[in-house]
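Participant: Under the heading domain 'GH26', Swiss-Prot lists 23-293, citing sequence analysis as support. According to Swiss-Prot, the mutagenesis experiment E138 to D carries this note: Very low catalytic activity. Recorded in Swiss-Prot as a mutagenesis result, E138 to Q carries the remark: Complete loss of catalytic activity. The active site, proton donor feature in Swiss-Prot is assigned to E138. Under mutagenesis, Swiss-Prot gives E234 to Q with this note: Complete loss of catalytic activity. Listed in Swiss-Prot as a mutagenesis experiment, E234 to D is described as follows: Very low catalytic activity. Among the features that Swiss-Prot reports, active site, nucleophile is placed at E234, with the record citing sequence analysis. For the mutagenesis result E268 to Q, the note given in Swiss-Prot is Catalytic activity reduced by 30%.
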Amino acid sequence: MKRTYLSLIAAGVMSLSVSAWSLDGVLVPESGILVSVGQDVDSVNDYASALGTIPAGVTNYVGIVNLDGLNSDADAGAGRNNIAELANAYPTSALVVGVSMNGEVDAVASGRYNANIDTLLNTLAGYDRPVYLRWAYEVDGPWNGHSPSGIVTSFQYVHDRIIALGHQAKISLVWQVASYCPTPGGQLDQWWPGSEYVDWVGLSYFAPQDCNWDRVNEAAQFARSKGKPLFLNESTPQRYQVADLTYSADPAKGTNRQSKTSQQLWDEWFAPYFQFMSDNSDIVKGFTYINADWDSQWRWAAPYNEGYWGDSRVQANALIKSNWQQEIAKGQYINHSETLFETLGYGSTGGGDNGGGDNGGTNPPEPCNEEFGYRYVSDSTIEVFHKNNGWSAEWNYVCLNGLCLQGEIKNGEYVKQFDAQLGSTYGIEFKVADGESQFITDKSVTFENKQCGSTGTPGGGDNGSGGDNGGDNGSGGDNGSGGGTDPSQCSADFGYNYRSDTEIEVFHKDLGWSASWNYICLDDYCVPGDKSGDSYNRSFNATLGSDYKITFKVEDSASQFITEKNITFVNTSCAQ
């Protein structure tokens with residue numbers, strides 16, 4: 001349903017008088033600005049790892065014609081899109097999803113892809129978290145080949161399908177303009193579907209200085225005139241190289257690059273960027289920063305056939321990173337927290353890892369003499385590590401209370417930082433591939449203010465108190481169990497049950513293991529299984545008809561039992 005919040009608008013640029021008005025839309029925070037990052041899976045992961053934080057929002061893309069990027073990898077040279085992977089990696093973050101018309105907006109408007117629209121909406125709603133749907137993003141961008149009639153008709157249809165499918169409290173519809181300087185002003189109305197069909201107005205913020213901020217200011221005023229919140233859906237310091245500290249005024253080929261100091265770069269692009277949000281604080285409620293090495297992605301790389309973009313990674317320069325962390329730590333920004341979904345107006349707060357937003361910068365930790373343990377980063381951040389003992393390591397996971405993320409190799413160690421609470425007890429675990437086998441170790445630790453937490457009790461890595469608080473049953477995690485066929489009634493030892501077209505339950509019968517820990521995995525996304533009757537089971541978001549690898553692993557005294565298989569998700573129970 002629509003939510004209306006009172007806001008204040010300045011009566012003039014220098015005036016102190018104000019008038020009350022309202023912002024109308026779905027999933028609009030009462031106060032604050034949602035911080036999200038994009039725009040490909042690996043760039044999001046690199047940002048989260050480099051800054052030691054869980055983003056409040058994560059951004060990715062899908063094509064409507066083939067739904068490429070929805071449930072598997074799709075890369076058109078601009079980085080990997082895989083919404084399923086991103087949603088599973090960040091179960092307690094909002095999703096910001098751009099939907100490309102693939103140049104066929106009129107065919108979309110004619111109804112040719114209505115089945116795909118339903119699949120898309122049902123899949124996104126199945127993740128049970130706030131979803132900001134950027135339908136036909138950059139509606140007026142000439143490179144997209146959109147028609148005003150196709151935009152208007154398709155927007156109205158998608159809005160009505162969201163309601164018809166019962167997803168109106170989960171999916172917010174964003175109408176995003178390109179804010180492209182070469183585009184003449186005064187043309188936005190022809191693309192507008194109507195206020196009743198739009199929740200947010202979005203814009204792109206790349207090089208607004210090229211036209212004295214005219215296009216972004218026009219978009220902001222348009223949102224204000226419609227009483228809609230404003231989302232900076234795509235923003236990046238175009239033509240700047242953060243790592244190399246250069247700038248080019250040439251948008252086509254990036255020629256004649258000028259050297260910049262890190263402070264100059266910040267002052268020229270980042271400071272005006274945040275000032276734009278401050279100047280429009282009555283309507284700005286969210287932004288997505290594209291944190292990517294554009295030059296490393298072949299679509300954007302030399303010879304720059306689609307323009308020169310640069311390198312926007314904030315972690316590529318110490319001052320830029322520090323300034324960024326200090327800025328978004330301010331009170332007006334909405335970072336990741338256990339109340340994030342509630343803050344965004346979602347129906348429940350969800351579960352999973354309890355973030356506290358950006359943890360700020362830290363000095364590189366000193367290597368420890370012990371093989372496996374933790375080190376204190378801050379009162380709310382723990383770093384779990386294991387020394388690299390030369391495994392083949394096709395994959396590795398570092399875990400805190402069952403939340404397992406891929407570790408980074410730093411200073412001869414696999415490391416990963418997590419949100420944590422000083423004084424709490426946690427289960428930490430490390431697992432890594434080693435040829436045809438794997439190495440797994442875990443212990444229980446109490447998080448204290450010291451660099452190398454060596455005191456730990458061996459045992460189940462998922463038995464601590466804290467960290468992942470009920471992520472299996474919350475709105476941000478996987479879907480829990482319940483309903484459908486009881487796995488104990490199945491003749492198969494290991495398989496899956498159909499729960500719905502978007503939910504699969506993986507199970508394995510209990511064969512009498514000691515089982516101080518167990519994990520059930522879907523495509524290498526591993527979480528502790530629930531013991532129900534004589535079976536271990538776990539539900540995941542999935543898409544009917546798709547292929548998956550399912551895995552079960554369990555501790556058995558001093559050893560472990562592991563089994564896996566490839567399956568196609570069909571509408572059946574007790575599938576082997």
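Every residue, even glycine, has its Cβ placed from backbone N, Cα and C.
At each noted site, the model still has the original residue.
Describe the structural context of these features.
Facilitator: Sequence-distant neighbours of E138 (mutagenesis position) (same chain, 6+ apart, CB under 8 A from its CB) are N144, Q176, V177, A178, Y180, S204, E234.
Secondary structure at E138 (mutagenesis position), taken from DSSP and collapsed to helix, strand or coil, is coil.
Neighbours of E234 (mutagenesis position), defined as other CB atoms within 10 A of its CB across all chains, total 24.
Listed in sequence order, Q209, Y240, Y247, K260 are the same-chain residues at least 6 apart in sequence whose CB falls under 8 Å from the CB of E268 (mutagenesis position).
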Participant: Taking all residues of the domain 'GH26' (23-293) together, what is their mean pLDDT?
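Facilitator: Value for the domain 'GH26' (23-293), mean pLDDT as a whole number: 97.
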Participant: Specify the secondary structure state of E268 (mutagenesis position) as given by DSSP, simplified to three classes.
Facilitator: helix
